[in-house]
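Notes to accompany the following structure.
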Amino acid sequence: MPISVLVVDDSALIRSLLKEIIQADPELRLVGCAPDAFVARDLIKQHAPDVISLDVEMPRMDGLTFLDKLMKARPTPVLMISSLTERGSEATLRALELGAVDFIAKPRLGIAEGMQAYAEEIRAKLKTVARARLRRRAADAPAPPESAAPLLSTEKIIALGASTGGTEALKEVLLGLPAHSPGVVITQHMPPGFTRSFAERLDRLTRLSVSEARDGDRILPGHALVAPGDHHMEVQRSGANYVVRLNRQAQVNGHRPAVDVMFESLARCAGRNLLAGLLTGMGKDGARGLLAIRQAGGYTLAQDEATCVVYGMPREAVELGAAEDVLPLERIAAALLQQAARRGSGNRL
């Protein structure tokens with residue numbers, strides 16, 4: 001049976017383009033197009049769509065307010081349609097917090113041509129989002145108790161990779177890490193501009209100092225670096241330190257940044273000093289790199305199916321034998337810290 005889709009967007013052009021894109025796929029069935037939240041509400045009651053594409057910025061009732069009401073009254077998988085602006089990226093991150101599963105960024109210029117170029121991605125994301133497991137909105141995790149022996153060390157590195165559903169999963173893991181945590185490197189599939197807003201949001205919410213990575217940044221205790229959109233992030237050893245290197249080489253597994261690029265570079269230079277987790281996401285990116293880390297002596301884990309929004313990347317890792325542990329999201333931070341303590345303190349600062 002085809003997946004039923006409702007399009008909610010105030011732009012007649014976007015509605016028309018999405019209609020054309022959706023109707024070109026026999027696995028998708030368009031049940032309606034709404035110019036605002038009020039028309040959408042009536043269509044949802046009438047058709048109970050499997051997935052909704054929702055514009056962030058709309059008149060009468062903005063997309064975030066509507067999303068908040070929808071998730072409380074009738075939780076439904078939602079794909080956000082966002083503008084590639086700083087305001088748009090902030091709103092999109094808030095939408096993911098409120099329960100949206102994923103997003104597509106509208107091109108800045110040439111919307112008709114740009115949307116058609118993304119047609120396959122839009123159709124694929126609608127199908128993935130429709131099948132996604134909706135997570136109940138949870139309160140922020142309590143701060144972990146401070147350890148008597150701080151984990152300040154330039155040796156240990158926590159590496160995290162994620163895709164669909166990853167912004168909230170990564171937030172939960174980082175909320176579970178103390179200010180004296182080993183340095184953290186993160187690759188989350190996300191376009192340019194969004195990664196900076198994502199890093200700034202994590203910096204405000206967690207006890208770590210979080211920033212978008214710049215080429216040559218050192219990996220330091222209590223700091224987390226997020227791979228910038230459209231750049232691969234590798235890690236290299238530099239004397240007693242680890243530094244990140246950015247490049248714009250070809251996409252890997254259809255992504256730039258790719259988790260495999262980060263994980264495989266870490267396997268080469270850090271080995272036993274690594275604590276790596278592969279979180280929720282579609283596809284297989286990161287599984288091969290996680291296996292390389294395990295083979296190099298690092299600790300590896302994958303998020304379990306029950307707590308993943310999309311159990312794709314972690315499933316691939318488990319099937320490859322790459323994950324030493326398979327854990328629910330709420331236990332991942334504690335497991336990483338426990339393994340860091342077991343593996344010794346390294347070079348204390």
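Keep in mind that glycine also has a Cβ here, set from the backbone N, Cα and C atoms.
Note that this is a predicted model, so its numbers are computed, not measured.
Using a 10 Å Cβ-Cβ cutoff, Asp55 (mutagenesis position) registers 25 neighbours. One entry in Swiss-Prot concerns the mutagenesis experiment Asp55 to Glu. Its note says: Mimics phosphorylation. Shows a slight increase in affinity for McpB.
Taken from Swiss-Prot, the feature domain 'CheB-type methylesterase' covers 151-343, and the record attributes it to sequence analysis.
Annotation comment: Swiss-Prot describes Ser163 (among others) as active site, evidence class sequence analysis. In the shown protein chains, 28 other C-beta atoms lie within 10 A of the C-beta of Ser163 (active site). The secondary structure of Ser163 (active site), as reduced to three states from DSSP, is coil rather than helix or strand.
The active site annotation in Swiss-Prot covers His189 (among others), and the record cites sequence analysis as its basis. Taking a C-beta cut-off of under 8 angstroms and a sequence separation of 6 or more, His189 (active site) has the following same-chain neighbours: Ala162, Ser163, Thr164, Gly166, His255, Pro257, Gly281, Asp285. His189 (active site) falls outside any helix or strand according to DSSP and counts as coil.
Under the heading active site, Swiss-Prot lists Asp285 (among others), citing sequence analysis as support. In the three-state DSSP assignment, the secondary structure recorded for Asp285 (active site) is coil.
Here the domain 'CheB-type methylesterase' (151-343) has a mean pLDDT of 96 out of 100.
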